[in-house]
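Per Swiss-Prot, these features apply:
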DOMAIN    67-154  domain 'ABM'
MUTAGEN   Glu71 to Ala  36.2% reduction of heme-degrading activity compared to wild-type
MUTAGEN   Ile73 to Arg  No effect in heme-binding activity. 28.9% reduction of heme-degrading activity compared to wild-type
MUTAGEN   Tyr87 to Ala  No effect in heme-binding activity. 37.0% reduction of heme-degrading activity compared to wild-type
MUTAGEN   Phe126 to Arg  No effect in heme-binding activity. 24.8% reduction of heme-degrading activity compared to wild-type
MUTAGEN   Trp129 to Arg  No effect in heme-binding activity. 64.6% reduction of heme-degrading activity compared to wild-type
MUTAGEN   Trp129 to Ala  61.9% reduction of heme-degrading activity compared to wild-type
MUTAGEN   Thr139 to Ala  25.5% reduction of heme-degrading activity compared to wild-type
MUTAGEN   Met142 to Ala  24.8% reduction of heme-degrading activity compared to wild-type
Amino acid sequence: MKKVFITTGTEHYLRQLMANYTGGNVTLLQNFSQSLLYQESTGEKLFQEGAEYRVLQSSGSIKGFGVVVFEYIHLRDEEIPIFLQMYQRASLHFSETPGLQSTKLTKAMNMNKFLIISFWDSEVFFHDWKKSPLSKEITNIMRKNNTQSGFSHEDIYHYPEFSHDAK
């Protein structure tokens, strides 16, 4: 089973962790307020702290540049089938979405917290997608079904990482 592991910390600390794990598939992602390490693996996580998600669906391939968007969605048990059906329907159009490199639908290992991870050529393409009819339809359906999507949030990170920390 493929998993995604995420841990956060200062850039300096995360770079030290990366230096210790030369063989691992670990990527440093950053925005202007936060840094995180992202690992995809069928094995064990390389760091002790952080979140663990099971990959439910994956499409596309990562080019090695751009932005990564993390969309966190908390759902009640009865909302999960509706959400999964909407995601499945939307995923049929991902290959046609300009600037979209890859998507991953993941679920936290011990709660009804989903994380949609999408890799984009640039932040502009992501914002264009959010304005698209399909994205708006999904948002409206979630609101109509009284989901907790209003409590969800998204974070945008750049890759490859940039360096603030000369240490």
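Cβ atoms are placed via backbone N, Cα and C, with glycine included.
Don't expect the noted substitutions in this model, because it carries the original residues.
Small disclaimer: the values here were computed from a predicted structure and weren't measured.
Here Tyr87 (mutagenesis position) comes close to Gln57, Leu105, Ile116: these same-chain residues lie at least six apart in sequence, with C-beta atoms under 8 angstroms from its C-beta. A gap of 12 Å separates the Cα atoms of Thr139 (mutagenesis position) and Trp129 (mutagenesis position). Counting residues per DSSP class in helix, strand and coil order gives 42 helix, 27 strand, 19 coil for the domain 'ABM' (67-154). Put simply, Glu71 (mutagenesis position) is 13 Å from Trp129 (mutagenesis position) when counted between their Cα atoms. Around the Cβ of Thr139 (mutagenesis position), the number of neighbouring Cβ atoms within 10 Å comes to 14.
Here Glu71 (mutagenesis position) comes close to Leu115, Ile116, Ile117, Ser118, Ser152, His153, Glu154: these same-chain residues lie at least six apart in sequence, with C-beta atoms under 8 angstroms from its C-beta.
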